[in-house]
Structure formats: structure tokens, C-alpha cells
Amino acid sequence: MATTSLASAFCSMKAVMLARDGRGMKPRSSDLQLRAGNAPTSLKMINGTKFSYTESLKRLPDWSMLFAVITTIFSAAEKQWTNLEWKPKPKLPQLLDDHFGLHGLVFRRTFAIRSYEVGPDRSTSILAVMNHMQEATLNHAKSVGILGDGFGTTLEMSKRDLMWVVRRTHVAVERYPTWGDTVEVECWIGASGNNGMRRDFLVRDCKTGEILTRCTSLSVLMNTRTRRLSTIPDEVRGEIGPAFIDNVAVKDDEIKKLQKLNDSTADYIQGGLTPRWNDLDVNQHVNNLKYVAWVFETVPDSIFESHHISSFTLEYRRECTRDSVLRSLTTVSGGSSEAGLVCDHLLQLEGGSEVLRARTEWRPKLTDSFRGISVIPAEPRV
């Protein structure tokens, strides 16, 4: 053991010290004797006693012996260190690693769940999951060489002032990851009719391979100058067509038709919602996830405390600009925290034009953190 070896080294050092004369000095050594002709005759006073220069040299410690003892101590410590049971740290998944599968058509990227992405129940939110998918979308386009001047625009799209806008998104969540987990996002694109592009996602637990989230979205082209929808030019189709695959993460029959709300049918209403400068992307377009945040403005906190979103459908009807003022409306079906809930949502401009319709389905959380909440409180409409 390290203790035994070090103790032996210290005993050796002690023996060296005891071998010196009674004054703690080393014995007289012939190699330190000075020639009589060269020996100085002057005497020096040390603590009131006169000593010659030759005698002073005799009183110096034997540094070679001390150095040998110190070397022995360090050698013993180093030997014991190499004998310890040392194991290399397990290799972590390569975070933020981009790679492809299915002959280069399925893009994969891993994400570590950060502390700022989890809530009071220690799980991620639907917004954090959608942020990961949005980041994978842009890196997918960049990796296959179809990323132009803007986010998600190809070179031919940039020449024609075109950009992709999301028309519909559906997310189905089986389980939310927690802080410290690592997830892998898979995404791929395919055709949707004559003028649409479909993008599908699978989010997996890197440790177990379990599918946590499935998502599909439909995008169409919009002219950045006229802000009107456009057909897909042949040149653009030639850029993105080779990356299309015929596979879906969510079937169309899983997506239910959305209901229209108005002031008389909504349970919760909030107005005065406006986009800010940091809500815009490089295309001067309000980020899609900002619409989701506005939808949640009229969802009671009690629902977030007792339920998770199990599915989420969004239909974008109109673009809002930086000067827009919006209203968020929500109606809730069901009233017990022990059963599933369904919420219908609407975002509209202050003038009444629809911006977005949405539907969220909620399932009870498995934790007991909020067991005290039994019913969803009625709140007055504003």
C-alpha cells in the first residue's frame, strides 16, 4: 500500500539523520578538506563561538543523501499511483454530432437537455422539444448543401425572393426527457402534393432508443416581397427533389380537424399580444415558436401543473407582422385533473382576422407534485 511504502521511505530518511554526529552534522569527509595553503585563517563568530571556514563547511548537511531520500519518497508514491484501480471515464455520446442515415437522406443530431430547458417538474416543455427540431431542420438543410442566404432557403429560392413558411405542424409526445438526458433528433423531407414539402421528425432517447416524440410539418413557399404564397419553381424542385424520401412519422388520419373559436365560445381570452424585435428571424418573419407561446398565454397554470401535452396541432392561416396586435383565445373540454383534457385555441388580429388555429390534448402527469389540484378553476374572460 501507499502508506507502507511512504513510511519506509521516511524511516530511511530518519536513519540518515541519526547517522550524523551528535550535533546533527555529517561526519568529516576527506573530499571536503581544504589544502593547508588555501585554507583561510580568519575565524567567524556563530552564536558566540569562533569557527574557521573549513569547520563551517564540515557542518553543512549531506545534500546528496537528502536528495536520495526525497527521490525514494516520490518513487514510492508514483509506484502506488500506478497500482490503483483506475478506469477510464465512459465515453459520452458526441453531443451536437451531425450525421446521416438511410443513404444520406435522414439527418440526425444529438442534443443534451440543459438545465434551462426543464420546468418545475424537471421535464422539458413542448417548446424545448420543438426548438430542437427547428435547429435540426436548419442544420439538415445546411449539411445537404441547400441552405442559401436565409434560414432554410436554397440558392434558387434566394434568387426568386422565396422562403419556406410552415402551414401545419402536428406533434405527438410519448414522454418528455429530463435534465441530463441526451436525445437524438432524426429528420427528413418529402413531397406533399404539387406545391408543398413535408418534413418529418423522430426524437429518441439516446440511451434506450425509445421514441419520445413524433412530428410532421407541411411547408409552402412564400414570396418575401409580396408576402404571397407561390408555387414551387422547377429549379427549386431540382434542388430539393433528390433529398425527398417517401416515409412519414405521423399518418394523416392521426391529425384531427380543428375547430373555430369566437368570443362567445372561448373560456379564456387575452389581447394586446405583439411581436418584439427578437421574435423575428433573419427572414424578418415571426418565429413559428412565438405563435406557440402566444397560444399558451390563455392556458391556465393549473393545467400546466397537472398535465403534459400529449399532442399538438397547429394550422397557420395568416402571417403577422412586427406591428400586429393579436388576441389569444382558448376553450377547455373536461374539468378534472385525473382525466385527459382537450383545448382548442385561436390566434387572431385585433381586427378579427385569423392568424392560427390550434388544438392541444393533455394527459395527467405521473408525479404527485400537484396532487392537490383536482379541478380546473374557472377564470373570468377579459
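Cβ atoms are placed via backbone N, Cα and C, with glycine included.
None of the substitutions listed is reflected here, since the structure keeps the original residues.
Per Swiss-Prot, the features are:
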type	residues	note
MUTAGEN	Glu135 to Gln	Loss of catalytic activity, when associated with E-276
MUTAGEN	Met197 to Arg	Converted to a 12:0/14:0 ACP TE with equal preference for both substrates; when associated with H-199. Converted to a 14:0 ACP TE; when associated with H-199 and K-231
MUTAGEN	Arg199 to His	Reduces catalytic activity 250-fold
MUTAGEN	Thr231 to Lys	No effect on specificity. Converted to a 14:0 ACP TE; when associated with R-197 and H-199
MUTAGEN	Asp281 to Asn	Loss of catalytic activity
ACT_SITE	Asn283	active site
ACT_SITE	His285	active site
MUTAGEN	Glu319 to Ala	Reduces catalytic activity 33-fold
ACT_SITE	Cys320	active site
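Positions of Swiss-Prot features highlighted on the structure.
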residue: Glu135; record: mutagenesis position; Cβ within 10 Å: 14
residue: Met197; record: mutagenesis position; Cβ within 10 Å: 23
residue: Arg199; record: mutagenesis position; Cβ within 10 Å: 24
residue: Thr231; record: mutagenesis position; Cβ within 10 Å: 12
residue: Asp281; record: mutagenesis position; Cβ within 10 Å: 16
residue: His285; record: active site; Cβ within 10 Å: 20
residue: Glu319; record: mutagenesis position; Cβ within 10 Å: 12
residue: Cys320; record: active site; Cβ within 10 Å: 24
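The two recorded residues, Glu319 (mutagenesis position) and Arg199 (mutagenesis position), show a Cα separation of 20 Å. Calculated from their C-alpha atoms, the gap between Cys320 (active site) and His285 (active site) amounts to 8 Å.
In terms of C-alpha distance, the listed mutagenesis positions Glu135, Met197, Arg199 place Glu135 closest to His285 (active site). Under the three-state DSSP scheme, Arg199 (mutagenesis position) falls in the strand class.
Comparing the Cα of Asp281 (mutagenesis position) with the Cα of every entry in Glu135, Met197, Arg199, Thr231, these being the mutagenesis positions, the smallest distance points to Glu135. Ranking the mutagenesis positions Met197, Arg199, Thr231 by the distance of their Cα atoms from the Cα of Glu135 (mutagenesis position) places Arg199 first.
In this structure the C-alpha atoms belonging to Arg199 (mutagenesis position) and Thr231 (mutagenesis position) are separated by 18 Å. If you take the Cα of Met197 (mutagenesis position) and the Cα of Thr231 (mutagenesis position), they are about 11 angstrom apart, rounded to a whole number.
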